[in-house]
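The structure appears below as structure tokens.
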Amino acid sequence: MTTSDPNPKPIVEDAQPEQITATEELAGLLENPTNLEGKLADAEEEIILEGEDTQASLNWSVIVPALVIVLATVVWGIGFKDSFTNFASSALSAVVDNLGWAFILFGTVFVFFIVVIAASKFGTIRLGRIDEAPEFRTVSWISMMFAAGMGIGLMFYGTTEPLTFYRNGVPGHDEHNVGVAMSTTMFHWTLHPWAIYAIVGLAIAYSTFRVGRKQLLSSAFVPLIGEKGAEGWLGKLIDILAIIATVFGTACSLGLGALQIGAGLSAANIIEDPSDWTIVGIVSVLTLAFIFSAISGVGKGIQYLSNANMVLAALLAIFVFVVGPTVSILNLLPGSIGNYLSNFFQMAGRTAMSADGTAGEWLGSWTIFYWAWWISWSPFVGMFLARISRGRSIREFILGVLLVPAGVSTVWFSIFGGTAIVFEQNGESIWGDGAAEEQLFGLLHALPGGQIMGIIAMILLGTFFITSADSASTVMGTMSQHGQLEANKWVTAAWGVATAAIGLTLLLSGGDNALSNLQNVTIVAATPFLFVVIGLMFALVKDLSNDVIYLEYREQQRFNARLARERRVHNEHRKRELAAKRRRERKASGAGKRR
């Protein structure tokens, strides 16, 4: 294995036929800026993607430790349920008590970091060759990233979260406050999750398609730890943590989906009281479906399913909007956005010491859980975003990833959460016994034609999970094969089975507290990866700072500054010469008059 510069330049320029200074070269480029684009486009033809040339051999040093952890979790959770559940609860308490502040702080740091990157000169850099066109159409690109990023979460929490905050209140606020309920929900589901995904996705996309490294999370750390470090034990540890976070994050989604589909079957009177075997059956069907989708390839399976998801989700949202309290939803939407913006920093600063020290338990169940869930999803969502974003500029990537899903989430929660709150205000509560997985179907069945829409909702839950798990298993296959862009289908399928095993373990070991068990284990599994995402920020900035476009931009700025100084000096000399000339003319004129 050959070593290379830990900060490789993404573009290699040919030697110049004659020696000229950077200032002279930039002067010529300023006179004809199209020369710069042509020069960089020619040079970028030399980019070689290591991931495309790497043999599809299995990386056992990454696979074995990850599988050992998965198998140990399954054996522990199924064979010793009480011990496993107690450990998960104790570990959660330790994380929230000692590292809750880190989740809260860096969750918001990630948002500001990615916004600054988009607004900076880095935003013009393309994720690939300078003339490379995007691989997917914009509509398909948006639908794929949204379905992979949080589709099933919107289905599960879209109704129950705003209603819960409205009924029970939020630390530091009274109950029955619509503005606080909606703004807190938006805080959890708009900018913060997608900022995390954008950081991971951008780091991988730049490293892979711009610089030409392997499509591995560890490869994005080359600017910090060097090529040897990325290929050594530290790089392997990063990839192992990425796989573990992905398995548990996806398993949490599988668990939520299975619980809610079971509730839908009960609400439709298909199965009166879903048993553990019903849940096993649901998980098995979903697992087979997403494995089939994954092995069909990203260009086919995920794209088709994602487009279908968007159609079904739009149909469901339009139904609730039209048949439900339309005017109330329209009134709620701008108010929710205003409350979110005005209370952003107050919500971002909420810690265990808030509300006279009573907010800790609430944060562990909501904000910290969400931040951990997004972080656990970030390896596979980030890598998936990278795979579908080749050819787009950094600014286009960030704006698309950050704003479009955030806007859709805002509309979704306003429709479903707003409708649930209006029902509550009118004395037609859908709260039931407080089971979160039942409330979406309670809302739908309270509307005319809701029985049919309930069936569509169950189908949508399944397809949303399939797209998410499809992305996750494909990405885990890539990480298991040295960054191979097209992972072996059987490796992909194996990780799908492992994810299903973890999901069933968390559901069955939790018993009546299955949802809490899912949340607890997700937070614990995601904690190590928080520090990986923090490190990615530094690696990304160092990588971007060595991009030739940015370096040319800095050189151009220096040239412009030197040129401006020279102009000032020249103008000053010119002023002095003119002043001296006027003095001589006045002196000569005075001498002529005396004669």
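For all residues, glycine too, the Cβ spot is worked out from N, Cα and C.
Record features (Swiss-Prot):
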BINDING   Ala147, Ser306, Met310  Na(+) 1 binding site
BINDING   Ala148, Met150  Na(+) 2 binding site
BINDING   Ile152, Gly153, Ser253, Trp373, Trp374, Ile375, Ser376, Trp377  glycine betaine binding site
MUTAGEN   Gly153 to Ala  Decreases betaine transport and alters activation at higher osmolality
MUTAGEN   Phe156 to Ala  Decreases betaine transport, but has no major effect on affinity for glycine betaine
MUTAGEN   Trp189 to Cys  Mildly decreased betaine transport
MUTAGEN   Trp194 to Leu  Strongly decreased betaine transport
MUTAGEN   Trp373 to Ala  Strongly decreases affinity for glycine betaine and betaine transport
MUTAGEN   Phe384 to Ala  Decreases betaine transport, but has no effect on affinity for glycine betaine
MUTAGEN   Arg392 to Lys  Moderately decreased betaine transport
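Positions of Swiss-Prot features highlighted on the structure.
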residue: Gly153; record: mutagenesis position; DSSP class: helix
residue: Trp189; record: mutagenesis position; DSSP class: helix
residue: Ser306; record: Na(+) 1 binding site; DSSP class: helix
residue: Trp373; record: mutagenesis position; DSSP class: helix
residue: Arg392; record: mutagenesis position; DSSP class: coil
Restricting to the chain of Ile375 (glycine betaine binding site) and a gap of 6 or more, list residues whose Cβ falls under 8 Å of its Cβ, or answer none. Ile196, Ala245, Ala526, Phe529, Leu530, Val533
To the nearest Å, how far is the Cα of Ser376 (glycine betaine binding site) from the Cα of Trp194 (mutagenesis position)? 13
To the nearest whole angstrom, state the Cα distance for the pair Trp374 (glycine betaine binding site) and Trp194 (mutagenesis position). 8
Out of Trp373, Trp374, which of the recorded positions has the smallest number of neighbouring Cβ atoms within 10 Å? Trp373
DSSP-derived class (H/G/I helix, E/B strand, else coil) of Ser253 (glycine betaine binding site): helix
Alpha-carbon spacing, Arg392 (mutagenesis position) to Trp189 (mutagenesis position), which is rounded to whole Å: 25
Hey, how far is Ser253 (glycine betaine binding site) from Gly153 (mutagenesis position), Cα to Cα, in Å? 7
Annotated glycine betaine contacts Ile152, Gly153, Ser253, Trp373, Trp374, Ile375, Ser376, Trp377, maximal Cα-Cα distance (Å, integer): 16
